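Student: Below is one structure. I have some questions about it.
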Amino acid sequence: MESMLDRPEQELVLVVDDTPDNLLLMRELLEEQYRVRTAGSGPAGLRAAVEEPRPDLILLDVNMPGMDGYEVCRRLKADPLTRDIPLMFLTARADRDDEQQGLALGAVDYLGKPVSPPIVLARVRTHLQLKANADFLRDKSEYLELEVRRRTRQLQQLQDAVIEALATLGDLRDNPRSRHLPRIERYVRLLAEHLAAQRAFADELTPEAVDLLSKSALLHDIGKVAVPDRVLLNPGQLDAADTALLQGHTRAGRDALASAERRLGQPSGFLRFARQIAYSHHERWDGRGFPEGLAGERIPLAARIVALADRYDELTSRHAYRPPLAHAEAVLLIQAGAGSEFDPRLVEAFVAVADAFAEVARRYADSAEALDVEMQRLEQAVAESIELTAPPA
């Protein structure tokens, strides 16, 4: 769309009239102050109206053979390129009904013939000024809209970067080379988008909610920053005290995110999802999970979705203490958990998108380097545990 800054200083007026003398008269009257373009028929006027640069104002004779001024006006107002150009009718008709018809079609003024030069110049100047004001407001509005979009994109990019940084803090405790987080984000999106197409979930899983849920899933283990390495990385059986420490990561994550939500001072869909997920993604459908032993739909939907995605990732990822399961085996195990570990409806959705899960697992598989790092960290954790449990000399 043409900006006011791109326009020449002198406005362009298009005059459409089938009488050459009238065209000459209007040109002589206007050309000292404006650029003037003329057309001798309705069709010629339509062509002239879309030529670049487009006119700022159109003076249009009503009584023309073939295509009269009213029809020209209708077509101009129907064309997105010309509908906002102000149009003034010129006519020898003095009938009030004719004037009402012209104004109803979108004309801004109605001038009688023979024209009065001072009145024509005054009306032309008035309508050009009105158009300039309208264009200024439109351009300013467009600029502000573009600026808001730009700022929104910047804030979104900043938010995404902060989310990734925070999520990585938690993931670093397990394995800094793992691609667990990119996989989880994509698994959650696949499940949520499939569920969103079902009536039972459509209200809760709007497109915006799916985006927020996918991103907030990255923070599911943020509370692990509060768990000692010797507990977090211990491949063996934990005692009761260490089990409590490990399970405490759900409360630590929830409390940190709840604190952020309070400091924000207003509701945040992202933080709400993140808090629910961090606290409840280890709950089970049958109520045998932790930290609260919630069952069924008392477990937030976001947490139920992440629980299934996280379980699939655990089963199909390479670990230092065990090889990954094949995709088909993982699918069977998750199906077996329907009604006990997982919401049965989510398991149905998972089966429907299982091939896409397999593709994500393949594309974002951990490298051999990630496995080496995990092995080193496990060895360090075991050594630390031995030191802590060794009897004093």
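Cβ from N, Cα, C; glycine included.
Just the original residues are modelled here, none of the noted substitutions.
The shown structure was predicted, so the numbers you read here are calculated from the model rather than taken from an experiment.
As annotated in Swiss-Prot:
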| type | residues | note |
| --- | --- | --- |
| BINDING | His180, His220, Asp221 | divalent metal cation 1 binding site |
| BINDING | Asp221, His249, His281, His282 | divalent metal cation 2 binding site |
| DOMAIN | 12-128 | domain 'Response regulatory' |
| DOMAIN | 155-366 | domain 'HD-GYP' |
| MUTAGEN | Glu314 to Ala | Increases affinity for c-di-GMP |
Student: Tell me the Cα distance separating His249 (divalent metal cation 2 binding site) from His180 (divalent metal cation 1 binding site), rounded to the nearest angstrom.
Tutor: 18
Student: Quick one: pull the CA-CA distance for His282 (divalent metal cation 2 binding site) versus His220 (divalent metal cation 1 binding site), whole Å only.
Tutor: 10
Student: Where His220 (divalent metal cation 1 binding site) and His281 (divalent metal cation 2 binding site) are concerned, what is their Cα separation in Å, rounded?
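Tutor: For His220 (divalent metal cation 1 binding site) versus His281 (divalent metal cation 2 binding site), the Cα atoms are 7 Å apart.
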Student: Among the recorded positions Asp221, Glu314, which residue has its Cβ surrounded by the fewest other Cβ atoms within 10 Å?
Tutor: Glu314
Student: Counting other Cβ atoms within 10 Å, pick out the least crowded of the binding-site residues His180, His220, His281, His282.
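Tutor: It is His282 that, of the binding-site residues His180, His220, His281, His282, has the fewest other Cβ atoms within 10 Å.
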Student: The domain 'Response regulatory' (12-128): mean pLDDT?
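Tutor: Mean pLDDT, the domain 'Response regulatory' (12-128): 91.
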Student: State the Cα to Cα distance, in Å, between His249 (divalent metal cation 2 binding site) and Asp221 (divalent metal cation 1 binding site), rounded to an integer.
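Tutor: The separation of the Cα atoms works out to 7 Å.
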Student: Taking the Cα atoms as reference points, how far is Asp221 (divalent metal cation 1 binding site) from Glu314 (mutagenesis position) in Å?
Tutor: 13
Student: Just give the helix, strand and coil counts over the domain 'Response regulatory' (12-128), going by DSSP.
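Tutor: Its residues divide into 51 helix, 24 strand, 42 coil.
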Student: Counting every protein chain present, what is the number of Cβ atoms, excluding its own, within 10 Å of the Cβ of His249 (divalent metal cation 2 binding site)?
Tutor: 25
Student: Taking only the Cα atoms, work out how far His281 (divalent metal cation 2 binding site) lies from Glu314 (mutagenesis position), in Å, as a whole number.
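Tutor: A Cα-Cα distance of 14 Å.
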